[in-house]
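Trainee: Have a look at the structure that comes next, please.
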Amino acid sequence: MGCGTSKVLPEPPKDVQLDLVKKVEPFSGTKNDVYKHFITEVDSVGPLKAGFPATSQYAPPCPGVPNTGHTAPPSEPPRRARVAKYRAKFDPRVTAKYDIKALIGRGSFSRVVRVEHRATRQPYAIKMIETKYREGREVCESELRVLRRVRHANIIQLVEVFETQERVYMVMELATGGELFDRIIAKGSFTERDATRVLQMVLDGVRYLHALGITHRDLKPENLLYYHPGTDSKIIITDFGLASARKKGDDCLMKTTCGTPEYIAPEVLVRKPYTNSVDMWALGVIAYILLSGTMPFEDDNRTRLYRQILRGKYSYLGEPWPSVSNLAKDFIDRLLTVDPGARMTALQALRHPWVVSMAASSSMKNLHRSISQNLLKRASSRCQSTKSSQSTRSSRSTRSNKSRRVRERELRELNLRYQQQYNG
């Protein structure tokens, strides 16, 4: 959340029904050929026009960059000066209550700092968003609509909010364990039990969100944080900048094109009204990555990537799939089904035998595998763009750049070409 022009923003939802923030201080299954007709002859069409924890003990080293610890380059100002610079941007009400410790992330219109409550010495994170910019305001409003309503162990918690005419300061719990993405890259192997433990926590959070009428719409390993660096850490869902929040009884269908290409559901690609089942598709992709270190759908060419997704075309060839249990594959298959009506719900996924048994029927051995070049490339680009050497984070404010987002224009062109082929 927070990159200035990197996201297609969601439509604003209706009024929310619950506010659990402590305080707000205002300014004084089926065959995967549902879209077979859509992707016919797509090969004849040219490519579509294209258009922060930072390092932790689990974050992979940046390729080609020597590990010199956290020593700042000579040109970098002293840490105290940097902290003072950002402290000056904070409303006096905030600094009277919280001691600004370090900048831990930034985006085009947001900054995230690690702070300490002056009275209790409890650490928190504060996200400062520049709401004078339209996109910053819209993303902020979207995230607040969700965070003011939720209280769940596996969802990032909002503590309080301070508002001025040009900025919003969101005080949030601090997660220090890094992203799931980083552990996937650095760890190199997971047992099936490891994977089911992660998925149980994420599914429980998603089930809770869906029961409230909230659809995340951008679930991926980068948006799943470990609460602390230990192996027994819980997982926290974060980054609700693209989320849709609706009251019970409202129309549950959404139309906004948004998300990250490799995790986007087929029905979004064809610009059909969709439901919260898009989150379940993304969880299928995440499960596949956890077990194999590769993505089920990946291609540098967006047209070919979208074609794979529309067909639900993925395979279990090569390592480590011969060592993966049939129950694990069945779990993935029931999520990566092109027909959203046949996809498992979060509750059904939690009750799947593989998850319930914590993969008891699997061999419990590490699934040794090489990480795909796609994931390594993404990790490398993120290393180069990381702005902080701290290992603490709350809610992401950067990481996803323009090239990693689904673009409305791309899908308009994709649909136009389909219509021309279909009508011709």
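Positions of Cβ are set from backbone N, Cα and C atoms, glycine also.
Here the original residues stay in place, and none of the substitutions has been built in.
This is the feature table in Swiss-Prot:
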ACT_SITE  Asp218  active site, proton acceptor
BINDING   Ile104, Gly105, Arg106, Gly107, Ser108, Phe109, Ser110, Arg111, Val112, Lys127  ATP binding site
DOMAIN    98-355  domain 'Protein kinase'
VARIANT   Val8 to Asp  Mutant animals show features of liver and kidney disease and have ciliary anomalies in bile ducts and renal tubules
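I'd like these features described in context: how deep, what's nearby, how far apart.
Mentor: Sequence-distant contacts (6 or more apart, same chain, Cβ under 8 Å) of Asp218 (active site, proton acceptor) comprise Asp239, Gly241, Leu242, Ala243, Cys258, Gly259, Thr260, Tyr263, Ala282. According to its DSSP assignment, Asp218 (active site, proton acceptor) is coil.
Of all the Cβ atoms in the protein chains shown, 26 others lie within 10 Å of the Cβ of Ile104 (ATP binding site).
The average pLDDT computed over the domain 'Protein kinase' (98-355) stands at 93.
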Trainee: Using all protein chains shown, find which of the binding-site residues Ser108, Ser110 scores highest when you count other CB atoms within 10 A of its CB.
Mentor: Ser110
Trainee: Name the secondary structure element type, per DSSP in three states, that contains Ile104 (ATP binding site).
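Mentor: Where Ile104 (ATP binding site) sits, the three-state DSSP reduction gives strand.
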Trainee: For the ATP site made of Ile104, Gly105, Arg106, Gly107, Ser108, Phe109, Ser110, Arg111, Val112, Lys127, how many Å separate the two farthest Cα atoms?
Mentor: 14
